[in-house]
Amino acid sequence: MADQRQRSLSTSGESLYHVLGLDKNATSDDIKKSYRKLALKYHPDKNPDNPEAADKFKEINNAHAILTDATKRNIYDKYGSLGLYVAEQFGEENVNTYFVLSSWWAKALFVVCGLLTCCYCCCCLCCCFNCCCGKCKPKAPEGEETEFYVSPEDLEAQLQSDEREATDTPIVIQPASATETTQLTADSHPSYHTDGFN
């Protein structure tokens, strides 16, 4: 049994219908009737000595579970068991996207775009380096102010001139030097009250 080749995923979407003995156009009532009939025939309690009946019963249950779920049945009808595997891996809502992106024309489009943009270097330059290091960057709208670079030296000079203009009276007294013991040796007694409680 270990030497047995693993079953490949089909894309036709017909084998589950064959398990139940139906064709692809079967209604949900036909699926239920066929399932009940085959489940009674191959149930493990009715065939305790037959391990093949237990395997057949598992296949019947699997086919019934997939074909009675409308979403899974639709995926199976379109893409076969490969579609069910993709739905398991990526989610049922992403199956169509997966098959579109894995089609030959989507791969060809990706390769052509890669070749036209020098392995996507142009895209990287436009997104990361602001369109050729800023040479081709888009113009700002008429009403908005454009951003410009200010050197740190110019900014420092501007801040110092603003400080000089803002102070009306110069500071004449130097602050007293302080150490860790300043509060301990001070002549006045410290007050632990806040301003509101004096």
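In case you wondered, yes, glycine gets a Cβ from its N, Cα and C as well.
Unsubstituted: the structure retains its original residues.
Remember, predicted model here, so these are calculated numbers, not experimental data.
Cβ environment of SER10 (mutagenesis position): GLY80, SER81, LEU82 lie under 8 Å away, each six or more residues apart in the same chain. The note that Swiss-Prot attaches to the published mutagenesis SER10 to Asp is: Reduced interaction with SYT9, but no effect on the interaction with HSC70.
Among the features that Swiss-Prot reports, domain 'J' is placed at 13-82, with the record citing sequence analysis. Here the domain 'J' (13-82) has, by DSSP, the following mix of helix, strand and coil residues: 51 helix, 0 strand, 19 coil.
Swiss-Prot documents CYS118 to Gly as a published mutagenesis change and attaches the note No effect on palmitoylation. No change in subcellular location; when associated with V-113 and F-121. Its Cβ taken as reference, CYS118 (mutagenesis position) is surrounded by 11 other Cβ atoms within 10 Å in the chains shown.
According to Swiss-Prot, the mutagenesis experiment CYS121 to Phe carries the following note: No effect on palmitoylation. No change in subcellular location; when associated with V-113 and G-118. Spatially close to CYS121 (mutagenesis position) yet at least six residues away along the chain is no residue at all, judged by Cβ distances under 8 angstroms.
Recorded in Swiss-Prot as a mutagenesis result, PHE129 to Cys carries the remark: No effect on palmitoylation. No change in subcellular location; when associated with H-135.
Here the residue is the original one, while Swiss-Prot reports the published mutagenesis LYS135 to His with the comment No effect on palmitoylation. No change in subcellular location; when associated with C-129.
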Next on the checklist: Through the lens of DSSP with three states only, how would you label CYS121 (mutagenesis position)?
Outcome noted: helix
Item to check | Overall pLDDT for the domain 'J' (13-82), taken as the rounded mean | outcome: 90
